[in-house]
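Annotated features, as they stand in Swiss-Prot:
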MUTAGEN   Lys45 to Arg  Decreased stability of the protein, probably due inability to interact with TBL1X; when associated with R-71. Abolishes sumoylation; when associated with R-71
MUTAGEN   Lys71 to Arg  Decreased stability of the protein, probably due inability to interact with TBL1X; when associated with R-45. Abolishes sumoylation; when associated with R-45
MUTAGEN   Lys254 to Ala  Increased stability due to impaired ubiquitination; when associated with A-300 and A-327
MUTAGEN   Lys300 to Ala  Increased stability due to impaired ubiquitination; when associated with A-254 and A-327
MUTAGEN   Arg312 to Ala  Abolished methylation; when associated with A-323
MUTAGEN   Arg323 to Ala  Promotes ubiquitination and degradation by the proteasome. Abolished methylation; when associated with A-312
MUTAGEN   Lys327 to Ala  Increased stability due to impaired ubiquitination; when associated with A-254 and A-300
Amino acid sequence: MPALLERPKLSNAMARALHRHIMMERERKRQEEEEVDKMMEQKMKEEQERRKKKEMEERMSLEETKEQILKLQEKLSALQEEKHQLFLQLKKVLHEEEKRRRKEQSDLTTLTSAAYQQSLTVHTGTHLLSMQGSPGGHNRPGTLMAADRAKQMFGPQVLTTRHYVGSAAAFAGTPEHGQFQGSPGGAYGTAQPPPHYGPTQPAYSPSQQLRAPSAFPAVQYLSQPQPQPYAVHGHFQPTQTGFLQPGSTLSLQKQMEHANQQTSFSDSSSLRPMHPQALHPAPGLLASPQLPVQIQAAGKSGFATTSQPGPRLPFIQHSQNPRFYHK
């Protein structure tokens, strides 16, 4: 049977120490609980304070809010008014600046125009003085300028044409023009009908002026200078005998045909027959000098002459090779 062990009896000191220890532990636990309770109470108080504050914020009246809105609106209106005043001031400054700039520009334009007029007056006076020159040659530059202006306006050379002479006196002394259409027994000193030119023969008035560069291709008789002065200028009728004797007509006609076959100078259309009087004129008709006849024919024929005429050939005789130039 097991033996029973008896607990030894505690001494008084040990019993008091154990009692103290237990009491301290209890006290410590109670303090901890109290601290926890205090913390919980503090938290609850803080929570209540937050709730109260929130409730107070929620309890704020609508009038206070309206008052705040009115204050903000007044502040905004003041800012807008200040902005408007600044804008008006800026506009005024810009307008004044524009007026000042226009005034300066107008003053500058006035000064520039005045200076330009003054310089133009001085330049014109200097130019007139340089043009006048010395007193001895005062009128000469103006005359030369007028002459140059006239040359520029009217060309270097002006040709004056006139109607073709209707009288046979213009061709007096030239044996080639002795066979005009008229009475068989008419003399050269009497008036005869004008020679019959081509259907497209141009007629010009005495007052009409033709410039030299453009006159030559326009008139069909103003061509290049021909080597002969006695060219036939129209259609003539070879049926009139004139001053030839009947015995020599046949031989002269044969010579003329032979010459027409040999020559290489012909018109664009056909060779016009020439009267035998042009080859073998009467001895009485050759009494007048040929030089005045040429001058008279050139002056009265109505054809415009150039400043440099072509070479003049003497009258063709029977001994020379007969070549005829027809217009």
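Cβ coordinates come from backbone N, Cα and C, glycine included.
Quantities reported herein were computed from a predicted structural model and do not represent experimental measurements.
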I need the CA-to-CA distance for Lys71 (mutagenesis position) versus Lys45 (mutagenesis position), whole Å please.
37
Give me the Cα-Cα distance between Lys45 (mutagenesis position) and Lys254 (mutagenesis position), rounded to a whole Å.
167
Tell me the Cβ neighbour count for Lys71 (mutagenesis position), meaning other Cβ atoms within 10 Å of its Cβ, over all protein chains shown.
10
Give the number of CB atoms, excluding that of Lys45 (mutagenesis position) itself, located within 10 Å of its CB.
10
